[in-house]
Structure formats: structure tokens, C-alpha cells
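Features of the protein shown, as given by Swiss-Prot:
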DOMAIN    1-93  domain 'PH'
MUTAGEN   Arg18 to Leu  No binding of PtdIns4P. Very little induction of membrane tubulation
MUTAGEN   Trp407 to Ala  Abolishes GlcCer binding. No effect on membrane tubulation
Amino acid sequence: MEGVLYKWTNYLSGWQPRWFLLCGGILSYYDSPEDAWKGCKGSIQMAVCEIQVHSVDNTRMDLIIPGEQYFYLKARSVAERQRWLVALGSAKACLTDSRTQKEKEFAENTENLKTKMSELRLYCDLLVQQVDKTKEVTTTGVSNSEEGIDVGTLLKSTCNTFLKTLEECMQIANAAFTSELLYRTPPGSPQLAMLKSSKMKHPIIPIHNSLERQMELNSCENGSLHMEINDGEEILMKNKSSLYLKPEIDCSISSEENTDDNITVQGEIMKEEGEDNLGNHDSSLAQPASDSSSSPPESHWEEGQEIIPTFFSTMNTSFSDIELLEDSGIPTEAFLASCYAVVPVLDKLGPTVFAPVKMDLVGNIKKVNQKYITNKEEFTTLQKIVLHEVEADVAQVRNSATEALLWLKRGLKFLKGFLTEVKNGEKDIQTALNNAYGKTLRQHHGWVVRGVFALALRAAPSYEDFVAALTIKEGDHQKAAFSVGMQRDLSLYLPAMEKQLAILDTLYEVHGLESDEVV
């Protein structure tokens, strides 16, 4: 549905006509239909907002996300408001029903997996008992050979049952958790790093003419270019020739969009052109030096040698780009973005079998980020987050940011260990993974988790397939210059990663935050 509604802006401009479009469960608005190519000035997700009918004005309705977003709207007539209410309510109901069904299926699959995991623990205990029994029979000598045969048969049967149950666990996980629930970037997390033609702090999407603009609009869900940002934010910055997308921008809503309470919004905030803007913005647009192409980076020659880009040289955010702050402070935002940028390595190892590892890594990033966005001004470094929780005596509470960061750095150590093995010339991916796991995560895992990892190792790709997945241009891995490029990029990436992990290790050791808990 689309049409004109009056939107409350501020006490200076009052109610102003805006063109609204309801599409795909998102209500977005523009100055006019003719200005739609510029991108929407604001939008609201119907699935999470409340629809309130005004008690006095029979043409007014309010769309509210408590504590975040407020749309105060008026229709031109009672009948028109009723049509909008029906359309908005239907969109909200459809989205809610769909989401409820997905959540129900997810919960059922989770319960099934928990049941199988309980069975695994039972068989694990039986295995331990039967191994002890086998040892006792062995120490008695060969006189009681029949008993030894019986114990051996029983142990073999238990092992087979254990492996069968473990495979069933993996089948449930593969069937249930390979949907968008697993692979999409979770809300409240930094945008997953994408391969760019060059490292840029602020990605640029050039739009040179009205035809290209229209093509971009046709590909968008709600008629505007947008990208996911922390806390579900979508921030669209406009310019005459380009749209600049900048993640992690904290703004106060402009004066035209303010109510008398001067509400600060962490959701979408759009700066309206041609109107009074008396609000203060915390961040400003970064102007690009020149237009960039969105095509993959090409290899080039320097001093007679071919330079081939790799996954690590084209990462949007890298540990090697992080500049430490005062007292070796690790900037929170840059660190979390760098963590997200390395997550695709797990997809290249196997998006299904390594899904549990990826889910754990992403979950811990999200937990730390949720703490960060509660007070971005204070939690500028990881150390400040940890020390804040230490002082509040919640650092070792379950699901705290400190605990999440503990497991996050352990997961990063595993990835660093694996990449170090590859850099040092290990051609067997299974061996590289097993060595890295043995040095990092294995000591923190119990029998069941170790068994799951052992099963995942069987599906690890060959060295050739893994290296091919790290190329930007197909076939580059067959060139000798690509191996040189991998060595070059990892020689920059791994030491920077190791330095920051060492700083975190020291922080946790000084405050006694390391844990021997086994999962």
C-alpha cells in the first residue's frame, strides 16, 4: 500500500505531508513519489512496532517501538486511516505468524538436539566405566578370557552406539540450523565484512545516473539502499552523486523529527533535505577521495612481480588495521568488526560441519557488542568493558561480556593456530585443524564436544579446495604469486592478531578471570 500521510516533524514545522510505502513488512516514507530515487527518509519494521489509535483524533495513528522509534501520523480522512490500519495490521500479523512458526521449529529442533546430547553424555559415562572394567580384567591375566571377551564386546557395542548417536546429532544440526537463522548477521552485531576492491573505512556505492539509481531501487526491499548495522540500525546518507554507507553511527534525531521529549533514537535516523535541522549529529559523513568500482580487485605488477589479492588483503576490517589506544587499549568497535571479518574462514572450511563453531564465535561477538552499545562513550576499549564488570562484580556471571570475550579470544586463538599451521607449510587441513585444536580449545572441552569436533574433521576440505576458497578471482590459487601473497598477508595479519590476544591474556591473568571450566 502507498499514499500520502501527514507526519509530525517538530514544533516549528508541525505536520508535514509525506509519501509512505508499505512493502515487505517495512513502512518507509519519502518527500514525494518523484523523490523516491533519493532513498527513503525513514522507515519502521512493522513486526516489532506497536500500532496505537489516538483516543481523540480519529484521523491519527501512532507507530511506536518503545524507547527507540516513534512515528506520529495523520490521514486525510477517517476512511483513509482505516485503510492504513488494516494494511499495517495485516502486515504485522503476517510477519508475526511467520516469525512465530520459525521460532517454534527452531525450539523443537533445539530440544531434539538437547535430548541427543543427553544420550551422548550417558554413553560417554558408560564408556568410561567399561574402559575401567576392561583395565581390571586385563590386570587379572588371561585366566578369565571369557570375561575379557564379554567386556570387549560390550565396549565395542557402546562405542558403536556412541558414534551413531553423535552422527544423529550432526544430522539434526545440519538439517535444522543451516537456515538464515544461522548465516545471517545477528542484530546488534557489526556488519559481516565483505570483500572490497580496496580497504576503505567507509564503503562507497557509486550511482552515476538516474537509470542506475532506478536499478538500485528495484533491487531493494523497501525502495532504498540500506545495510544492516548494530542494533538493527539502517542509516542512509545522501549526496547528489553517491550514497555513503557508514556503520556504527550514533545520532540524535534531527529537530524536525523530535517530539517535545527530544527523544534520542538508536534505530533508523534520516536527515531530511530542505527542512530545518536543529538537532546535533554525533558523526559526519566521510567524503571519499575518488569513486571506487564495486568489481573484485585485480592482480597488478610491482617491481616486476605480480601481486595477487587474497581473502586477507581484501578484508574490510583487519586486526592489522587496528591502532591501539592509550595504555594498549584495544578499540572495541574495530576489534569486533575484525572478528566478524575472519568468521568466513569457517565457511570456507565447511559451512555445515563447522556451523557449531561459527555459532559460538558469532554468539560471543554479539554478547560483547550488546554490552558495548549500552554505553559506547564509556566502553571505547575492551579493557574498559572488562574492568567495568570486574568493579560491578559481574565479570564471572554467566553470559557476561567478560565471559563472552574469554571464549571469543579462545576461538580466535584456534583460528590463529590453524592459519599459522597453513602459513608454516602444513598441506593437510585435517592435521592443521587438529594441531590447532589440541593447542587451544581441546583443554576446555569435554568428551562430547571433542567427539563433535573429531566428526567435523572428517569433512574438512582438501588443501587445494581451501586455498581456492581464499582467492578473489577464480584460478588465482594455481599461480605461484598467490602463495607468495598468502605468506605476505598472513605475515601481517597473524602477528597483529597475536599481539591483541596477548594483551587480553595479560588482562585476564592480572584479574584472575581465566576459567578451567570444561564444556
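Using the three backbone atoms N, Cα and C, a Cβ is placed for every residue, glycine included.
The secondary structure of Trp407 (mutagenesis position), as reduced to three states from DSSP, is helical. In the predicted model, the domain 'PH' (1-93) shows an average pLDDT of 86.
Across the domain 'PH' (1-93), DSSP assigns 25 helix, 41 strand, 27 coil.
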